[in-house]
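*Asks:* Below are the features I grabbed from Swiss-Prot:
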| type | residues | note |
| --- | --- | --- |
| MUTAGEN | Arg73 to Ala, Phe, Leu or Val | Increase of the hydroxylase activity and decrease of affinity for both 25-hydroxyvitamin D3 and 1-alpha-hydroxyvitamin D3. Increase of the hydroxylase activity; when associated with A-84 and F-84 |
| BINDING | Thr81, Arg193, Ser236, Ile293 | calciol binding site |
| MUTAGEN | Arg84 to Ala, Gln, Leu or Phe | Increase of the hydroxylase activity and decrease of affinity for both 25-hydroxyvitamin D3 and 1-alpha-hydroxyvitamin D3. Increase of the hydroxylase activity; when associated with A-73 and V-73 |
| MUTAGEN | Arg84 to Phe | Alters the substrate specificity that gives preference to the 1-alpha-hydroxylation of 25-hydroxyvitamin D3 over the 25-hydroxylation of 1-alpha-hydroxyvitamin D3. Increase of the hydroxylase activity and decrease of affinity for both 25-hydroxyvitamin D3 and 1-alpha-hydroxyvitamin D3 |
| MUTAGEN | Val88 to Ala | Decrease of the hydroxylase activity for both 25-hydroxyivitamin D3 and 1-alpha-hydroxyvitamin D3 |
| BINDING | His103, Arg107, Arg297, His353, Cys355 | heme binding site |
| MUTAGEN | Leu180 to Ala | Decrease of the hydroxylase activity for both 25-hydroxyvitamin D3 and 1-alpha-hydroxyvitamin D3 |
| MUTAGEN | Val181 to Ala | Decrease of the hydroxylase activity for both 25-hydroxyvitamin D3 and 1-alpha-hydroxyvitamin D3 |
| MUTAGEN | Arg193 to Ala, Gln or Lys | Decrease of the hydroxylase activity |
| MUTAGEN | Ile293 to Ala | Slight increase of the hydroxylase activity |
Amino acid sequence: MTDTATTPQTTDAPAFPSNRSCPYQLPDGYAQLRDTPGPLHRVTLYDGRQAWVVTKHEAARKLLGDPRLSSNRTDDNFPATSPRFEAVRESPQAFIGLDPPEHGTRRRMTISEFTVKRIKGMRPEVEEVVHGFLDEMLAAGPTADLVSQFALPVPSMVICRLLGVPYADHEFFQDASKRLVQSTDAQSALTARNDLAGYLDGLITQFQTEPGAGLVGALVADQLANGEIDREELISTAMLLLIAGHETTASMTSLSVITLLDHPEQYAALRADRSLVPGAVEELLRYLAIADIAGGRVATADIEVEGHLIRAGEGVIVVNSIANRDGTVYEDPDALDIHRSARHHLAFGFGVHQCLGQNLARLELEVILNALMDRVPTLRLAVPVEQLVLRPGTTIQGVNELPVTW
C-alpha cells in the first residue's frame, strides 16, 4: 500500500497535463502512464503540487461514482491543472463544481431541456442549422477554415436557440469563451469570465422585463422569480451551458473530421454504410476524449484503490483519454475502429456529474457527419496533419483553425 502521508512528494512524478503531438493519439507521457501497472499514479501539477491520476477504466468508473470524491473547485486542495483555475475559485460555482445535494438541486432545474425525448425532437432544427452553414461554406469555397465557418457556428447557434441567447452576439461570447478556456494565467481567465458574466447579467435583466425564450428565459421567469435560484447562480449555470454547449462540440467536430480523413478506409466504410454513424460517433468520442482534464476531484476521506491509499485532502484526476485507451476493455485501443462497441467510454464522465449535454452532442455529431459525407464527398485537409497547430493539454483538446478544401 502506498502511504502518501509519509511520502507526499515523489521524485519520479511526471508533469501533468501533457500536450498532444497528434490530434487523435495520446501524448507519449500518457501512454506511458497507461502502460505502467496499476490504476493510480502520481503526477506533478504546474504549481509543483502532486496529485493522483486514474488511468484504468474500471477504477475510473468506480471513483467517478464515489461520494468521497468532491468536485468542489473552491477547495484549496482541488487539483488545478492550469493557473486559470484560480479564476474559477474566485467565482460563483456552476453545478459542475458542486456536490450533492446542492448539485442535484441545480442540475434538475435544467435537465428537462436535455432529455433524450427533447433532444430527439430537435433533429430537424439541428439539420436546418447544419445545412444552413454548409450552404454558406460551400458558396464561399472551394477552400475554408472548417472551424470558423462550420464547426464553431453550428453548435453556437444550436445552443443559443436552446438557451434563448441571441445568436447575433455570437462573436462576443465565442471570443470570451475562448479566452476563458484557453487562458494561461488567472487574471486573463477572470477577465473573460467577468465579461461573460456581465453579458449574461444584462440578458437576465432584459428577460425580467421582456420575457425571453429558451432555458434561460424559463429560469428567469420561474426559479429566479420564486427564489429557488439567485442571480449569481443563474449566471454561472447559463455560462456553463453556453460554453460547454459550443466549445466541446466544435472541438469534437474538427478533430473527428481530421481523424476520419486521416483514416480513409474507416471513412469509406462509414460513407458506404450510414447505419454505422451512431456507433462511429461513440468510437470517435472514446478515441478523441477532448475533455480529458475535466475529471478533477479532491478526496474528503481516505479511499483505498487496489493497494493504493488516496488520503483525505489529496487531489485526484480521472483522465478519460487514458481510461478510454484501456486495453483490458478495448481491443487494440489506440486504433480507430468504427465497428467496435464503444458505448461504455468515459468521454462524458460517469456518475452524478456525467455530461448533461451528451444527448445533444451525439445528435449534432451524427447530423454533422452525415451532412459532410452527403454534401462534401471530396472534403480533404488543405495542409498535412503534422502542420496543424493543436491546443495545449491544459484546455479542451482541438484546433483553432482547420484549413480544408474539396
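The backbone N, Cα and C atoms fix where each Cβ goes, glycine too.
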*Asks:* Looking at the recorded positions listed here (Thr81, Val88, Val181, Arg193, Ser236), whose Cα lies nearest to that of Arg107 (heme binding site)?
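*Replies:* Going through Thr81, Val88, Val181, Arg193, Ser236 one by one, the Cα closest to that of Arg107 (heme binding site) is Ser236.
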*Asks:* Run through the Cβ atoms and count how many others sit within 10 Å of the one on Arg193 (mutagenesis position).
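*Replies:* I get 24 for this one.
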*Asks:* Quick check on the recorded positions Arg73, His103, Arg297, His353: which one has the highest count of other Cβ atoms within 10 Å of its Cβ?
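*Replies:* The residue with the densest Cβ neighbourhood is Arg297.
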*Asks:* Hey, what's the widest CA-to-CA gap across His103, Arg107, Arg297, His353, Cys355, the heme contacts in the record, in Å?
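*Replies:* Largest pairwise Cα separation, rounded: 18 Å.
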*Asks:* Mind computing the max CA-CA distance among Thr81, Arg193, Ser236, Ile293, which the record assigns to calciol binding, rounded to whole Å?
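*Replies:* About 21 Å separates the two most distant Cα atoms.
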*Asks:* How many Å lie between the Cα of Arg73 (mutagenesis position) and the Cα of Arg297 (heme binding site)?
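*Replies:* One finds 8 Å between the Cα atoms of these residues.
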*Asks:* Counting Cβ atoms within 10 Å of each candidate's own Cβ, which of the recorded positions Arg84, Arg107 comes out highest?
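*Replies:* Of the recorded positions Arg84, Arg107, the most buried by Cβ count within 10 Å is Arg84.
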*Asks:* Would you count the other CB atoms within 10 A of the CB of Ser236 (calciol binding site), including those on all shown protein chains?
*Replies:* 24
